[in-house]
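Visitor: Structure provided below as structure tokens; questions to follow.
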Amino acid sequence: MSTYEGRWKTVKVEIEDGIAFVILNRPEKRNAMSPTLNREMIDVLETLEQDPAAGVLVLTGAGEAWTAGMDLKEYFREVDAGPEILQEKIRREASQWQWKLLRMYAKPTIAMVNGWCFGGGFSPLVACDLAICADEATFGLSEINWGIPPGNLVSKAMADTVGHRQSLYYIMTGKTFGGQKAAEMGLVNESVPLAQLREVTIELARNLLEKNPVVLRAAKHGFKRCRELTWEQNEDYLYAKLDQSRLLDTEGGREQGMKQFLDDKSIKPGLQAYKR
């Protein structure tokens, strides 16, 4: 179980069998993201990245919400009343964990969307490698309803995962949609009944824990970078990642996998990971 009890005010961390559950913990505010939460999440992510007990990170929310987005009072009204340099600091901290750290995180990440997911919550949702949501979850880009366009990297997140028409429809109308629609749109990998959400997420996390962590990191980073590069750049970059993973992999995953398949005949790599 967790060794982090009481360390952070707005975030809880529980580690179970290699899975680090990172729980946004402001249920009375539907886990709205405040400047304090943003600062604490930077520390949480950097701490867990170095913790060998945390093999896969699952991001979820306490109570009935994943996150309602940015805390309107703390993030906007109070920050807007301060100097411009304060606004810049607060925005930088928000982007640091919601996108920069999470998107290229060293370990696999899964968004476990248990309820409300609004506005700024779309950035960390898409930054996670994989996402499972509850059928009962409610998603919405409500910024237009209170007079601003989507902030942070919400529009970029939508553009990278959801088609042009669907993105603009929800950005411009502010209408909400449920878990099944989120899965249909490709915003999440799968939508399941809330009662099954944790079980399904744990099953996925255990699948990832079976994989070689060095190679898994190279594979996910390679995919995310390749979307930004030309074909020629990708050829060089992805071969470099392949060579890098072999150098960094102390357990010799490639050699182990080849041996178990070709020599020992003990695995079927099309159906399972090699035995670590």
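Glycine too: its Cβ is placed from the backbone N, Cα and C atoms.
Note that the structure is predicted; figures quoted are calculated from it, not measured.
Copying in the features that Swiss-Prot gives for the protein in this structure:
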type	residues	note
BINDING	Lys29, Ala68, Met70, Leu72, Gly120, Ser142, Trp146	acetyl-CoA binding site
BINDING	Tyr75, Gly151, Tyr239	vanillin binding site
MUTAGEN	Ser123 to Ala	Reduced kcat compared to wild-type but not markerdly
MUTAGEN	Glu143 to Ala	Abolishes catalytic activity
MUTAGEN	Tyr239 to Phe	Increased KM for feruloyl-CoA but retains a significant amount of catalytic activity with a kcat 10 times less than that of the wild-type
Visitor: Need the DSSP three-state call for Met70 (acetyl-CoA binding site) to compare against my parser.
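Guide: Going by the DSSP assignment, Met70 (acetyl-CoA binding site) falls within a strand, counted as strand.
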Visitor: From the Cα of Tyr239 (mutagenesis position) across to the Cα of Trp146 (acetyl-CoA binding site), what is the distance in angstrom?
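Guide: The Cα atom of Trp146 (acetyl-CoA binding site) is 47 Å away from the Cα atom of Tyr239 (mutagenesis position).
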Visitor: Return the count of C-beta atoms lying within 10 angstroms of the C-beta of Leu72 (acetyl-CoA binding site), excluding that atom itself.
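Guide: Excluding its own Cβ, Leu72 (acetyl-CoA binding site) sees 14 Cβ atoms within 10 Å.
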Visitor: Just the number: how many Å between the Cα atoms of Tyr75 (vanillin binding site) and Gly120 (acetyl-CoA binding site)?
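Guide: Between the alpha carbons of Tyr75 (vanillin binding site) and Gly120 (acetyl-CoA binding site) there are 11 Å.
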Visitor: Cβ neighbours within 10 Å, counted over all protein chains: which one of the recorded positions Tyr75, Trp146, Tyr239 has the most?
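Guide: In terms of Cβ crowding, the pick is Tyr75.
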Visitor: Rounded to a whole angstrom, what is the C-alpha distance between Gly120 (acetyl-CoA binding site) and Tyr239 (mutagenesis position)?
Guide: 35
Visitor: Around Ser123 (mutagenesis position), how many other CB atoms lie within 10 A of its CB?
Guide: 28
Visitor: Please identify which of Ala68, Met70 has the densest Cβ environment, defined as other Cβ atoms within 10 Å, among these binding-site residues.
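Guide: The most densely surrounded of these binding-site residues is Met70.
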Visitor: If you draw a 10 Å sphere on the Cβ of Gly120 (acetyl-CoA binding site), how many other Cβ atoms land inside?
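Guide: Neighbour count, Cβ to Cβ under the 10 Å cut-off: 27.
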Visitor: Helix, strand or coil at Gly151 (vanillin binding site), per DSSP?
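Guide: SS state of Gly151 (vanillin binding site) = coil.
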Visitor: Taking the Cβ of Gly151 (vanillin binding site) as centre, how many other Cβ atoms lie within 10 Å?
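Guide: By my count, 17.
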Visitor: Rounded to a whole number, what is the top Cα to Cα distance in Å among the residues the record ties to acetyl-CoA, namely Lys29, Ala68, Met70, Leu72, Gly120, Ser142, Trp146?
Guide: 18
